[in-house]
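A.B. asks: Would you mind keeping the following structure in view while I ask a few things?
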Amino acid sequence: MPINQPSGQIKLTNVSLVRLKKARKRFEVACYQNKVQDYRKGIEKDLDEVLQIHQVFMNVSKGLVANKEDLQKCFGTTNVDDVIEEIMHKGEIQLSEKERQLMLNKVNNEMLTIVSAKCINPVSKKRYPPTMIHKALQELKFSPVINKPAKLQALEAIKLLVSKQIIPIVRAKMKVKVAISEPSRQPELIEKISKLIASSPGESTKPELDPWTCTGLIDPVNYRDLMTLCDKKGTVQVLDMAVIDNTTHN
């Protein structure tokens, strides 16, 4: 819907507003739709490609431009670029209902894709499709929000699904390869690493060989512990972030 500006200014259409309240005053900038998130993520770095008008407003819909006195009082500067930067990074995006729903759908789809990629059925060793993940989360009354990264929400969803088990589900194991130098001097380290990694016969070398290597599966929750153990003493290579069974059965 167009926003009417005072005579002499262009009419703005397809506007996304970013609003920041400071010192009991409201400041707004007018942006192109879908450009704000790109700017915040660093995908778009040119403000001129984001802003419809390179100006700070008190009220965009009424065309009220912020004066220098208010900028100085509230932001400590009259530099419009500095004020715009702060509003862009700290302000709240004012979304229409349609924009909000589109963004929510995008976050939800991204979250479901992550959960599907990281989890498996412990019996079949196969992934669940996003549609089944979505249904399970609906039963658990888990709903995504637009102001939190999809990856973080995916991890929260996984934790809930694994704890409630309304469908049989576990985090898929990671496949890693560890190499430790001078293993004969570090038998305790080798033992600790071996307990974390589930390896098949032949996937680890003898402790007297230098370097000692071990390839196998590890629970993702133990990955940080493994990295800590190997810090400055060896290397950890991730061969597969989520091991699944790709075989088909007739």
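Heads up, the Cβ atoms here are built off N, Cα and C, so glycines get one too.
Heads up, here are the entries from Swiss-Prot:
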- Cys31 to Trp: Impairs protein folding and stability. Loss of function (MUTAGEN)
- Asn34 to Ile: Impairs protein folding and stability. Loss of function (MUTAGEN)
- Leu71 to Pro: Impairs protein folding and stability. Loss of function (MUTAGEN)
A.B. asks: Across all protein chains in the structure, which of the mutagenesis positions Cys31, Leu71 has the highest Cβ count within 10 Å?
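C.D. replies: Counting every other Cβ within 10 Å of each candidate, the maximum falls on Cys31.
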A.B. asks: For Asn34 (mutagenesis position), list the number of other Cβ atoms lying within 10 Å of its Cβ atom.
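C.D. replies: Its Cβ shell of radius 10 Å holds 15 other Cβ atoms.
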A.B. asks: So, in DSSP terms, is Leu71 (mutagenesis position) helix, strand, or coil?
C.D. replies: helix
A.B. asks: In three-state terms from DSSP, label Cys31 (mutagenesis position) for me.
C.D. replies: strand
